[in-house]
Amino acid sequence: MKLLSKTFLILTLTFFFFGIALAKQSFEPEIEALKSFKNGISNDPLGVLSDWTIIGSLRHCNWTGITCDSTGHVVSVSLLEKQLEGVLSPAIANLTYLQVLDLTSNSFTGKIPAEIGKLTELNQLILYLNYFSGSIPSGIWELKNIFYLDLRNNLLSGDVPEEICKTSSLVLIGFDYNNLTGKIPECLGDLVHLQMFVAAGNHLTGSIPVSIGTLANLTDLDLSGNQLTGKIPRDFGNLLNLQSLVLTENLLEGDIPAEIGNCSSLVQLELYDNQLTGKIPAELGNLVQLQALRIYKNKLTSSIPSSLFRLTQLTHLGLSENHLVGPISEEIGFLESLEVLTLHSNNFTGEFPQSITNLRNLTVLTVGFNNISGELPADLGLLTNLRNLSAHDNLLTGPIPSSISNCTGLKLLDLSHNQMTGEIPRGFGRMNLTFISIGRNHFTGEIPDDIFNCSNLETLSVADNNLTGTLKPLIGKLQKLRILQVSYNSLTGPIPREIGNLKDLNILYLHSNGFTGRIPREMSNLTLLQGLRMYSNDLEGPIPEEMFDMKLLSVLDLSNNKFSGQIPALFSKLESLTYLSLQGNKFNGSIPASLKSLSLLNTFDISDNLLTGTIPGELLASLKNMQLYLNFSNNLLTGTIPKELGKLEMVQEIDLSNNLFSGSIPRSLQACKNVFTLDFSQNNLSGHIPDEVFQGMDMIISLNLSRNSFSGEIPQSFGNMTHLVSLDLSSNNLTGEIPESLANLSTLKHLKLASNNLKGHVPESGVFKNINASDLMGNTDLCGSKKPLKPCTIKQKSSHFSKRTRVILIILGSAAALLLVLLLVLILTCCKKKEKKIENSSESSLPDLDSALKLKRFEPKELEQATDSFNSANIIGSSSLSTVYKGQLEDGTVIAVKVLNLKEFSAESDKWFYTEAKTLSQLKHRNLVKILGFAWESGKTKALVLPFMENGNLEDTIHGSAAPIGSLLEKIDLCVHIASGIDYLHSGYGFPIVHCDLKPANILLDSDRVAHVSDFGTARILGFREDGSTTASTSAFEGTIGYLAPEFAYMRKVTTKADVFSFGIIMMELMTKQRPTSLNDEDSQDMTLRQLVEKSIGNGRKGMVRVLDMELGDSIVSLKQEEAIEDFLKLCLFCTSSRPEDRPDMNEILTHLMKLRGKANSFREDRNEDREV
């Protein structure tokens, strides 16, 4: 019995230990696979794998992150957010029972092992947020059980293969934020169980597969941040379970399919940052569950459909950066769940919706860059959750509502670039503001004290208002301030020394005020300051030494103050400077050579001072990287121009004019191949103008070497300057002939050669065709066909006739003279008879007129038919002298018919009509309205036929509904057109033709908005002459009040200077959008437009900018633009001088405009550098 028991025990133990050994052997591959996984980990900072050690049996199932089934096989490896670093071992394939592999948010690198395709039981592969690279292993697509594939946020590359469509079990696919390329497979629609497909942030191309529209179970689709093209498939309207559709930041085009309105489950619709066009579909109003609709940054047109205001679940509505139009409906107040509303950068008009205050959950409201008018709601303070209110760049008026102080959570307030008035309300200190920008308005009064209680404020811009008072010492409390802009106001007093407390300040703009005194030494505490503009104040004294401790300073503008003394050598410490302007002060002494350390300068202006001595060569050599502007003009500098100037190979503008430089132009200057403008005028330079210097300067627009002592011939290389617009060589000692090559420069509009010793023939083509005689005077040996030049004669050998021959010639000459007398008597007799006949029937002379004019003579009936019997509906302009009708000839030609008012014309003016019609038909210039023909019937009709101008007249463009001419360059271009036409009238014909009624209504714009001067013959047809005489029987022709020159209104004297006056008024009107009469100043005193402009310039740049039209004023972003506009307005005042002899001629005006155009065309400063925030 004992033996039996002992045997049984031995057998039991034997089977037990055999079972253990067998179990250990069956799990060994999985354990080894896990060990290999652990060996692939190079860093385990949290020690999560420290328990991966064999102790006893089956212990691997208890390791961190491991889950086994009931038989002990590993079915899940889940190691989320464990900070593991390393590679994924291919041995993972030996976990043959593995169903879930989740390595979310670690730092695995290398490729995903191809062996992973052997895990036939795998249904979830989650490798989200790692650094896996390479392509997606093809074996994954053989995993028949996988339904959850998440590879987001890795570095995977390659295409999405067609094989993905074989894995029909997939429910979720996540490819977000990798480097995948190629097209989305068209067969994606075969994955019938797919609920989520997200592939944002890759480089996918091609169109969106239409087959996606068949995925009935799809709830989430995100393809944002790729380069997808084509249209949004209309089949998406079949996705009734779709909850989130995100296609943002692609290149999609076409319209938003109305069919999306069928996706009744949609909660989120994001289509922003594409190139979508067309209307916002009204059908989107059917998406009653929609919470987020963001379709901003597209090219959508139309108004906001009223159906959108039914989406009461909306929390986010983003329609900004489109081309949407119309008013913002008061129905916006129905969207009471709205938290974020962005409508900025559209073309919305109408008044600010008062119902906006119903949106009590609103945190962000942006409506900037529109044309919204009206006032902000008085109860704006009801929006107590508001954090961001941005309504800049609109047409808002009225005050800032005082209730805004109830918006205690408000952090950002931007109301800049509007027309708001009143004082800045108190209560700002109650809010949590970090950003305040209310510049470019009409706010008055002082900066309220409690604004200085905004202790978190980082940006404060109150620039370009009518603020008065001082900048108070309380400013020192805003110690988090980074940007402070108070420029373009009327602040006075000293700059407070407490400003030195603002140690985080990056930008400080104090310019264009009335600050006085010295720069406070405490400003040296602003060691983080990068931009400092204090120009156009009344600051004085020397620059304090402490200021040069601001080592990060990049922009420094101290121009137009009263600083004196020498330019401190300590400027050399400001090695980060890229922009330095000391222009318009009282600095004296020499230019410090130590400034050579300022090697990063792009703009350097020390003009208009009292500087003496020479330019240090080493300074110029250090500026070799300068790209924009070097100006040392209007000083007392001497010596030669340093050869080192040639080191500035990238500079665009050099001005050394009005100094005392001597010697010759350095040959090294030829290296400055990028220069646009070069001015060495008004110096003592001499020698030949070196031909080789200018051979490579083919970018130059303006070259001025006038008022020097240059000798020799004009270089032939000037003829190679294919962009040259203005060339001034006047007042030198140049000799030789004028190069014919100058006549071939099509761009050359202004050429001055006066006061030299030039000789020979003056070319007759190109710029010489319309050159002013005054620009050639002082060259006694020049000849040509243009008056008052003497004609070029060819000397011939003397002829010697015999005595007999001379007698014969005398007899023949006498006989010829007798015949000529008889012929003249006969002609006079015929003329008297003809004159008598004309009295009975004046029409008898018209055939001769037809012949003389070489114009088509229209029958009055033709014009009646073309204008529908001169229907009043076709009137496009009228005055006391004429009415202009739009008409259409039988051949389809659209014309303008100018019918003269016979009551205002004497009978004697008939003969002037013939004479002047003949004269006017011979005028040919691209900026004059061409005369196509005429119609005449004694006592009934007197009309001119003109081409029809598609864009109307300048009057409508400035004051009417026509598209405005906004930019400075566009305005200058228009003035150049007008001036060119008038200059041709004044000096391009055999005798001057005075317009006498120049005004915006008489300037027409063609389809390309090129200006054409019209009505330039009316005065002559009436019989007015330059001497003031007239044959008109009435005083009908009295010009237009406001544009009429004083001497014409009172003396009836007609000269070209009368047109110059009118042109000056037109230029002012174009810049200000103010009519020339019925203006009032701030004291309600009557004033003219000229007085308004003159007063504005007298008030400094702040006043000047304020008088400009808003669009132009808002476009000013740099000091150079301000200076160009100031020059333009000064030219206007010059043109409108009360004495005619003080006004320039039209050629001089054209020259000045071309120079201004060159400046306006070459502005290169960054738009944000001088723009008020």
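Easy rule for this one: first residue shown is 1, then count along the chain.
Every residue gets a Cβ built from N, Cα and C, even glycine.
What Swiss-Prot annotates here:
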| type | residues | note |
| --- | --- | --- |
| ACT_SITE | Asp997 | active site, proton acceptor |
| BINDING | Ile876, Gly877, Ser878, Ser879, Ser880, Leu881, Ser882, Thr883, Val884, Lys898 | ATP binding site |
| DOMAIN | 870-1155 | domain 'Protein kinase' |
| MUTAGEN | Arg294 to Ala | Abolishes flagellin-binding |
| MUTAGEN | His316 to Ala | Abolishes flagellin-binding |
| MUTAGEN | Gly318 to Arg | In fls2-24; abolishes flagellin-binding |
| MUTAGEN | Thr342 to Tyr | Abolishes flagellin-binding |
| MUTAGEN | Thr434 to Tyr | No effect on flagellin-binding |
| MUTAGEN | Lys898 to His | Loss of binding with avrPto |
| MUTAGEN | Thr1040 to Ala | Abolishes flagellin-dependent signaling |
| MUTAGEN | Gly1064 to Arg | In fls2-17; abolishes kinase activity and strongly reduces flagellin-binding |
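Features per Swiss-Prot, on structure.
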residue: His316; record: mutagenesis position; Cβ within 10 Å: 18
residue: Gly318; record: mutagenesis position; Cβ within 10 Å: 22
residue: Thr434; record: mutagenesis position; Cβ within 10 Å: 17
residue: Ile876; record: ATP binding site; Cβ within 10 Å: 17
residue: Ser878; record: ATP binding site; Cβ within 10 Å: 14
residue: Val884; record: ATP binding site; Cβ within 10 Å: 25
residue: Lys898; record: mutagenesis position; Cβ within 10 Å: 23
residue: Asp997; record: active site, proton acceptor; Cβ within 10 Å: 23
residue: Thr1040; record: mutagenesis position; Cβ within 10 Å: 18
residue: Gly1064; record: mutagenesis position; Cβ within 10 Å: 27
Collapsed DSSP category at Gly1064 (mutagenesis position): helix
Other CB atoms, at most 10 A from the CB of Ser882 (ATP binding site): 20
Thr1040 (mutagenesis position): nearby recorded positions from Arg294, Thr434, Asp997, Gly1064, Cα cut-off 10 Å: Asp997
Tertiary neighbours of Arg294 (mutagenesis position) (same chain, Cβ under 8 Å, six or more apart): Thr248, Leu269, Glu270, Leu271, Tyr272, His316, Leu317, Gly318
Separation of alpha carbons, Ile876 (ATP binding site) and Thr342 (mutagenesis position) (Å): 42
Nearest-integer angstrom distance between the alpha carbons (Cα) of Ile876 (ATP binding site) and Asp997 (active site, proton acceptor): 18
Subset of recorded positions (Thr434, Asp997, Gly1064) lying within 10 A of Ser882 (ATP binding site), CA to CA, in sequence order: none
Cβ neighbour count (within 10 Å, all chains shown) around Thr342 (mutagenesis position): 21
Secondary-structure category, per DSSP, in which Thr434 (mutagenesis position) falls: coil
Nearest of the recorded positions (Ser878, Lys898, Asp997, Gly1064) to Thr434 (mutagenesis position), judged by Cα-Cα distance: Gly1064
Rounded inter-Cα distance in Å - Val884 (ATP binding site), Asp997 (active site, proton acceptor): 16
DSSP three-state assignment (helix, strand or coil) for Asp997 (active site, proton acceptor): coil
C-alpha spacing of Asp997 (active site, proton acceptor) relative to Lys898 (mutagenesis position), in angstrom: 16
Inter-residue C-alpha distance, the residue listed as 'active site, proton acceptor' and Gly1064 (mutagenesis position) (nearest angstrom): 13
